[in-house]
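Enquirer: Right, I'll just put the structure down here and ask away after.
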Amino acid sequence: MGPISAPSCRWRIPWQGLLLTASLFTFWNPPTTAQLTIEAVPSNAAEGKEVLLLVHNLPQDPRGYNWYKGETVDANRRIIGYVISNQQITPGPAYSNRETIYPNASLLMRNVTRNDTGSYTLQVIKLNLMSEEVTGQFSVHPETPKPSISSNNSNPVEDKDAVAFTCEPETQNTTYLWWVNGQSLPVSPRLQLSNGNRTLTLLSVTRNDVGPYECEIQNPASANFSDPVTLNVLYGPDAPTISPSDTYYHAGVNLNLSCHAASNPPSQYSWSVNGTFQQYTQKLFIPNITTKNSGSYACHTTNSATGRNRTTVRMITVSDALVQGSSPGLSARATVSIMIGVLARVALI
């Protein structure tokens, strides 16, 4: 009661600029028989933020309040007091110039540190000079830093290499989470978590494992995400495809073949005809072919990064005679001759 009956000084509450001030002006507890309680908002705070110890169910017509650090009423640990009759505020030994008390007994603490973690006791002085106490708690946690991802292999070979991602830095009392393509980590026997979930290992990577990958670190008060990381998965070449798919040609036309194989990095291409090397190109062009150009046409693909190579062979027949269904072998002159013959026969009928 000392601070209420004989305050050492008179302070003005710095209402302007404080978080939640407007709501606190209007939040005055009506008479109630409910139990006196303290709600910490938030109950888990990040360092440097604010915590409001919000009081619920004040006794009717109290004379004043005192706040204490800890679970008991201890004059040496008194933070601040408030006298309702004259709005007098008295700081105590535990006051740190970061606390603001409001007319409804709520206490705002600014720029909290981990040393502020713990219990706080409110003493309410009633009209009969009897007191009622209640205790609340909150915890302060470090602000989570922005994490980063390190990798033991950013250019893995498909179906051969494994990749281990590590989320940095290592911090205490922190939860590590992983995200792939913006989604939570799927369940897969090829994905393994270790080192307290700090390390994500991809076994036998495939070309679909490009990403992006993100790691998140969180504690009860805050969370932070890393920048996304992608993999450059080396793969292929797959079996090359030769186009067009025609195998019969008529002498005199141009042979124009193209080869393609899925590969990262892009494959190197070469052609051979009947076992004889022709050229290092993706396309093969032979003008005015003859029957001597019949044979096996092989497209060879090589990926120097993966050390792999694939070959596809196409058997091509060049004939002087027209082959039904072999449109690439029909010259324009032959097509016109056929059409004239058909029209003449129709006219005779």
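Glycine residues also receive a Cβ, built from the backbone N, Cα and C atoms like all the rest.
Here's the feature list from Swiss-Prot:
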type	residues	note
DOMAIN	35-142	domain 'Ig-like V-type'
DOMAIN	145-232	domain 'Ig-like C2-type 1'
DOMAIN	237-319	domain 'Ig-like C2-type 2'
MUTAGEN	Asn66 to Ser	Inhibits heterophilic cell adhesion
MUTAGEN	Arg78 to Gln	Inhibits heterophilic cell adhesion
MUTAGEN	Arg78 to Ala	Does not affect the monomeric structure. Loss of heterodimerization with CEACAM6
MUTAGEN	Asn97 to Gly	No effect on heterophilic cell adhesion
MUTAGEN	Gln123 to Ala	Does not affect the monomeric structure. Decreases heterodimerization with CEACAM6
MUTAGEN	Leu129 to Ala	Does not affect the monomeric structure. Loss of heterodimerization with CEACAM6
Enquirer: How many neighbouring Cβ atoms, not counting its own, are there within 10 Å of the Cβ of Asn97 (mutagenesis position)?
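Expert: That number is 7.
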Enquirer: Relative to the Cβ of Gln123 (mutagenesis position), which residues of the same chain, six or more apart in sequence, are found under 8 Å away?
Expert: Tyr65, Asn66, Trp67, Tyr68, Val73, Ser131, Glu132, Glu133
Enquirer: Provide the three-state secondary structure of Leu129 (mutagenesis position) computed with DSSP.
Expert: coil
Enquirer: Averaged across the domain 'Ig-like C2-type 1' (145-232), what pLDDT does the model get? Just tell me the whole number, please.
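Expert: The predicted confidence over the domain 'Ig-like C2-type 1' (145-232), as a mean pLDDT, is 95.
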Enquirer: In whole Å, how far does the CA atom of Arg78 (mutagenesis position) lie from that of Leu129 (mutagenesis position)?
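Expert: Answer for this pair: 18 Å between alpha carbons.
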Enquirer: Give the number of CB atoms, excluding that of Arg78 (mutagenesis position) itself, located within 10 Å of its CB.
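Expert: Cβ-Cβ neighbours of Arg78 (mutagenesis position) within 10 Å number 22.
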Enquirer: When a 10 Å sphere is centred on the Cβ of Leu129 (mutagenesis position), how many other Cβ atoms does it contain?
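Expert: Summing over all protein chains shown, Leu129 (mutagenesis position) has 10 other Cβ atoms within 10 Å.
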